[in-house]
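S.K.: Sharing the record's features from Swiss-Prot:
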type	residues	note
ACT_SITE	Glu44	active site
BINDING	His43, His47, Asp137	Zn(2+) binding site
MUTAGEN	His43 to Phe	Loss of activity
MUTAGEN	Glu44 to Asp	Partial activity
MUTAGEN	Glu44 to Ala or Gln	Loss of activity
MUTAGEN	His47 to Phe	Loss of activity
Amino acid sequence: MNKWLDLILKIHVHPFLWIIAALGLLTGHMKALLCLLLIVLIHELGHAALAVFFSWRIKRVFLLPFGGTVEVEEHGNRPLKEEFAVIIAGPLQHIWLQFAAWMLAEVSVIHQHTFELFTFYNLSILFVNLLPIWPLDGGKLLFLLFSKQLPFQKAHRLNLKTSLCFCLLLGCWVLFVIPLQISAWVLFVFLAVSLFEEYRQRHYIHVRFLLERYYGKNRELEKLLPLTVKAEDKVYHVMAEFKRGCKHPIIIEKSGQKLSQLDENEVLHAYFADKRTNSSMEELLLPY
């Protein structure tokens with residue numbers, strides 16, 4: 001029970017949202033604002049509830065004027081199926097919300113105009129969230145797809161590039177189709193800034209992924225995936241090949257012949273504990 005109470009206490013509202021709420025009250029648009037807030041809140045609680053169920057470490061649930069976000073202390077080492085469930089839990093809330101609104105309209109609890117307004121916001125938020133742009137749900141699902149096929153670092157970089165392409169397409173669509181829609185411009189700017197910040201933090205994000213592997217926190221490895229590397233390969237370049245959901249026995253070859261084999265933890269220990277950041281794999285085999 002305490003973890004659910006803690007979740008409620010972690011809900012934070014952006015100050016700008018309070019300003020929007022005040023303007024909505026003054027201009028008589030409270031019904032639209034309440035519909036929007038309800039949909040956003042339920043959507044984010046869908047993510048958060050599954051995260052709590054899987055014992056993720058939640059920092060806060062942050063509600064913005066045009067959406068929300070669940071900030072977690074997880075760095076890419078949860079099972080892919082588990083993360084998929086947490087991501088998809090948000091969009092799934094829109095299904096029962098729409099059905100509930102339809103039922104209320106059918107029994108005349110809410111007016112038809114209110115139902116149409118709710119439907120517009122519900123579908124708009126759903127479709128926007130499924131755009132393949134980081135940090136939207138669609139962008140996170142795309143990252144999972146890339147992570148299943150590629151090493152974490154390559155998947156993250158490809159996701160940023162793909163998200164940037166779709167973000168630019170979104171910007172062009174806003175510019176040429178709905179240039180007077182302020183909310184669309186706010187969304188575009190938010191996504192552009194989020195992508196820029198994610199790009200700036202890309203090295204730090206990879207290091208956190210590696211650190212979590214090193215300390216073995218919350219890891220449920222699905223399979224062993226050997227990595228064959230050259231003796232002269234640097235430690236950091238080898239770690240750039242680490243994939244999610246896998247533990248890597250590292251086979252070191254020299255002149256086409258197997259020289260030795262290391263566990264990934266030995267490589268991580270050499271990098272983080274021994275600070276052998278510029279060592280080659282062959283040098284790791286020598287006494288330190």
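The chain as shown is numbered from 1 upward.
The backbone N, Cα and C atoms fix where each Cβ goes, glycine too.
Just so you know, the substitutions we noted aren't modelled in this structure.
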S.K.: Report the same-chain neighbours of Asp137 (Zn(2+) binding site): residues 6+ apart in sequence with Cβ closer than 8 Å to its Cβ, ordered by sequence.
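M.R.: Asp137 (Zn(2+) binding site) has long-range Cβ partners Ile87, Ile88, Gly90, Pro91, Asn129, Leu130.
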S.K.: Taking the Cβ of His43 (mutagenesis position) as the centre, count every other Cβ atom within 10 Å, in any protein chain shown.
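M.R.: There are 25 of them.
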S.K.: Could you tally the C-beta atoms, other than its own, that fall within 10 angstroms of the C-beta of Glu44 (mutagenesis position)?
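M.R.: Its Cβ shell of radius 10 Å holds 22 other Cβ atoms.
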S.K.: In sequence order, which residues at least six apart in the same chain have a CB under 8 Å from the CB of His47 (mutagenesis position)?
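M.R.: The answer is Val70, Val86, Ile87, Ala89, Gly90.
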